[in-house]
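Asks: Residues annotated as domain 'Peptidase S74' in Swiss-Prot, with sequence analysis given as evidence: 587-696. For the mutagenesis experiment Gly384 to Arg, the note given by Swiss-Prot reads: Does not affect subcellular location. Impaired DNA-binding. Quoting Swiss-Prot on the mutagenesis of Lys399 to Ala: Abolishes DNA-binding. For the mutagenesis experiment Arg454 to Ala, the note given by Swiss-Prot reads: Abolishes DNA-binding. The mutagenesis experiment Glu469 to Arg is recorded by Swiss-Prot, whose note states: Loss of trimerization; when associated with 439-E--L-441 DEL. A mutagenesis experiment is reported in Swiss-Prot for this position, Arg478 to Ala, and the note states: Abolishes DNA-binding.
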Amino acid sequence: MEVVDETEALQRFFEGHDISGALEPSNIDTSILEEYIGKEDASDLCFPEISAPASTASFPHGPPAIPGSSGLHHLSPPGSGPSPGRHGPLPPPTYGTPLNCNNNNGMGTAPKPFLGGSGPPIKAEPKAPYAPGTLPDSPPDSGSEAYSPQQVNDPHLLRTITPETLCHVGVSSRLEHPPPPPAHLPGPPPPPPPPPHYPVLQRDLYMKAEPPVPPYAAMGPGLVPPELHHTQQTQVLHQLLQQHGAELPPHPSKKRKHSESPPNTLNAQMLNGMIKQEPGTVTALPPHPARAPSPPWPPQGPLSPGTGSLPLSIARAQTPPWHPPGAPSPGLLQDSDSLSGSYLDPNYQSIKWQPHQQNKWATLYDANYKELPMLTYRVDADKGFNFSVGDDAFVCQKKNHFQVTVYIGMLGEPKYVKTPEGLKPLDCFYLKLHGVKLEALNQSINIEQSQSDRSKRPFNPVTVNLPPEQVTKVTVGRLHFSETTANNMRKKGKPNPDQRYFMLVVALQAHAQNQNYTLAAQISERIIVRASNPGQFESDSDVLWQRAQLPDTVFHHGRVGINTDRPDEALVVHGNVKVMGSLMHPSDLRAKEHVQEVDTTEQLKRISRMRLVHYRYKPEFAASAGIEATAPETGVIAQEVKEILPEAVKDTGDVVFANGKTIENFLVVNKERIFMENVGAVKELCKLTDNLETRIDELERWSHKLAKLRRLDSLKSTGSSGAFSHAGSQFSRAGSVPHKKRPPKLANKSSPAVPDQACISQRFLQGTIIALVVVMAFSVVSMSTLYVLSLRSEEDLVDADGSLAVSTSCLLALLRPQDPGGSEAMCPWSSQSFGTTQLRQSSMTTGLPGTQPSLLLVTKSASGPALRALDLCSSQPCPIVCCSPPVSSPATDPALGPTLTPTPSPSSNPKHSGPGQMAPLPVTNIRAKSWGISANGISYSKHSKSLEPLASPVVPFPGGQSKTKNSPSFNLQSRARRGAPQPSPSPAQFTQTQGQLDPAPSLTSIQLLENSMPITSQYCVPEGACRLGNFTYHIPVSSSTPLHLSLTLQMNSSTPVSVVLCSLTSEEEPCEEGGFLQRFHPHQDTQGTSHQWPVTILSFREFTYHFRVTLLGQANCSSEAIVQPATDYYFHFYRLCD
């Protein structure tokens, strides 16, 4: 070709194009001009052929040019004869012809014949030339984008195009044969038998270039000359397209989200998280047939690319040469391999697809009315969708294009489609794309497509041709959503909680008798479609990490994954975590509810059932989790723990390894939960250890006692045999024989020693005998005296029916002298229910053997709940404080109240219901003041720490549920301090059960704040102690509670009331010298719903606080106040003694 100057080059360039209305900078292909201007030596630069008269075209110099053609030339099928340009005949195959610049787009030199035999034909994808008046649709700087759509110049066709008309648009042009060559050109030589013609594509249809075919050596046996000629033409065409595409600079701002590697192979770069490949990347065929991809070789036969207004790129993959005949093509069954490859790779972030409405898919049948297997159908999103971590969804900018590629594998040759009306003959297949709303799948979103002039038109379905036993690849680009999703604006830099989403549906439909039937469809993940102005949204880098309110802190909204891009918790770490500090857990009682004590025995049993093992993780799991596979571990098995402790095991879903293996329902263990089980088990072991230590101590004490007894027995035996055996024998012999016969016996002894020894022995024995007699006599007198005193005391204490027998040991303890400096001790009294009693030895302990039995007074009674005693000890060991029985008249402080004694409460006896003065108790009434009253009748020994409360001296003994008789008329009027009404469940329930019109004010709850000890109806002892208007609570105080301890009594009411302390009384002398009752100002009251009164543990054995609850502002402690609505509360404290 001759070298031309710049002016002629520009003239030739613009003469080859119809530039009317298409001279925008984005539409003019100036690559040839820039190449010519940039090169100094442009001798090798080739321009497209300029239209010239037909007479000037000479056949030896190359094929004639088509008027208005530029760039690529259409390739006629092999055997169809040479053609000039698109329709002209090709010259006969020649050998050794040099490559002409005008033929570098597909008309290369005729290759040499291949002599290796026949092989499978390899068809090249047809390429349409640039039509006059149009330019290449894609700008030269957007090589990564899809080709632009072809144009339909008829406006009426654009408005009336429907899926029904898709099957017939351009059919005549596609099926017409190439016109004969011009008459002035010489005719071509006789062609071989013509194969099926390629369809004549419309002028504006451009097909995307596919990867080059494998080398000739991989083609199998030799090819026949026509197939060889066409194969070599295809090789040259693909090489030129690849070289031309490589010169186009890629767009720097495009993000690659999907790989165009072979669909059924897993690229090593994908596993390593490297940059993903773009469409058109050259990928060599794998050496092993088992992993071979479906080669993208176009088959023979007509090509149906679609209507004139839809851009698409179709490629078909034939069965590889090594595939055995009769077996299904691996290219048609590639979905399983693709799922195990890039789709399940955790480092491969791409939008996912899933089948859509499978229950509506139709079935295909062949010409013999046999049902065909399900076709393979896969959709890939090539570009346009970027994953946003902050939004946890894929984002598509409305101004940007998105592109999808569909792979369709057809098994068999379909002729009919099954419909509800029966089998219908097929007209055509087409792809339909539309969007749906996530919250309403029945609402469709239209898809638009950009044209070459940047305008947008509604997207119409793409007609595709599906040859049998082949895979068809369809690429549709330059797509947009017609609208954006709702609620896209962020709130304070965070994703909108009301964000709406779209989903893209790509469906393959069949057209039969003016009806459409879905054969396969896939739907994408949720998509956010944003407006065209990206400034409305903050970048992901600003949204992910933001500055917190505190200095030098940042926060992230959402989940965080380290070494993983799919965190299912707030923080997921694949690898080891090093913590130099401590891990904190919430444990505040105020944030908890339903708190219950655990059974440590069960925890010990569960821990004993758990198996502890040594193990190592599998290499594939260690690689995906980021841990070392060789490091030995010690732990438990989740499946075994799930059977023992199900709440400690959690299912986290499926785990996919790098090699494609999957663990379904992967289980993880909450070791914190197992740790707490260990704490409970250790507590139970501590209890068992303490019990064993106590038993060992008891055994050691008994062992020491037995050893002492053995030593004493041995000393007695040796002393009696060594010291008194000789003297005793002489004394017995001297008393039995006459004195005058003794000298012969003494003659054998020494004369001076025998008389002295006999005299001393006799005097010693006589003195010892006299002393023993005196001691025995004194013991008998003492025992008799004590017995008489005990009988007299019992007569004073026991009632007329003799229902009580007092232990003699208790009286002995009272008469035993006490150390003035030590603490006074009282006899332990067991709780009783009055009836016929019996005296027995009690050996009850707290489960510890070897405790000395104590003499306790018990009765047979029904069991009841144990009362909680007031036990507060500030320092260990706790001193035992016990008061002695009173020996004088009741002592009161005249300044405590208006009277010396409090107003007694109504008695259970009707004739003592009114107020009156209490009578002092007799001195001999010792037992009544320390008597333990309980409904359960359980006696406690010396070592018991939860003693039953001791009853008040003013409480009449109630009738218990004993097995013996009971006196219903039994009363102690002379000893009654105040009557006791019948017990009730709670103070608040009296008001509800009486049903009175004007109920007396009462309290809803009472407790001691220092140890949160509630005072409930359990302390209403005996029966009838609590009733409407009068509540008497008997509160036991343990012997370890120190004297002068200040407590706070909190009383709550449902309505505002007034509470006043009326009196503080005691009938006994103080336990220590100088003890006195507290003075207080009378008629001090508190008002409201919550009242707190100070209470002091006085140095008295028993003392009583009297509070009165009245209406608001009517506090009065006088006896006349009984007429007004008021409730009296008596809190009787009594000290327990071991």
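Backbone N, Cα and C atoms are what each Cβ position is placed from, and that goes for glycine too.
Would you situate these features in the structure and describe their surroundings?
Replies: Secondary structure at Gly384 (mutagenesis position), taken from DSSP and collapsed to helix, strand or coil, is coil. A simple way to gauge crowding: the CB of Gly384 (mutagenesis position) has 28 other CB atoms within 10 angstroms, across all the protein chains here.
There are 12 other Cβ atoms within 10 Å of the Cβ belonging to Lys399 (mutagenesis position).
Cβ neighbour count for Arg454 (mutagenesis position) (all protein chains, 10 Å cutoff from its Cβ): 10. Reduced to three states, the DSSP call for Arg454 (mutagenesis position) is coil.
All protein chains shown were included, and the count of other CB atoms within 10 Å of the CB of Glu469 (mutagenesis position) stands at 16. Secondary structure at Glu469 (mutagenesis position), as computed by DSSP, is coil.
In the shown protein chains, 24 other C-beta atoms lie within 10 A of the C-beta of Arg478 (mutagenesis position).
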Asks: Between Arg454 (mutagenesis position) and Lys399 (mutagenesis position), how far is it from one CA atom to the other, in Å?
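Replies: Approximately 11 Å lies between the Cα of Arg454 (mutagenesis position) and that of Lys399 (mutagenesis position).
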Asks: Give me the Cα-Cα distance between Lys399 (mutagenesis position) and Arg478 (mutagenesis position), rounded to a whole Å.
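Replies: Lys399 (mutagenesis position) to Arg478 (mutagenesis position), Cα-Cα distance: 10 Å.
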Asks: How big is the gap, in Å, between the Cα of Glu469 (mutagenesis position) and that of Arg478 (mutagenesis position), rounded to a whole number?
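Replies: Cα to Cα, Glu469 (mutagenesis position) and Arg478 (mutagenesis position) are separated by 30 Å.
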Asks: Restricting to the domain 'Peptidase S74' (587-696), what is the model's mean pLDDT?
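Replies: Computed over the domain 'Peptidase S74' (587-696), the mean pLDDT is 91 on the 0 to 100 scale.
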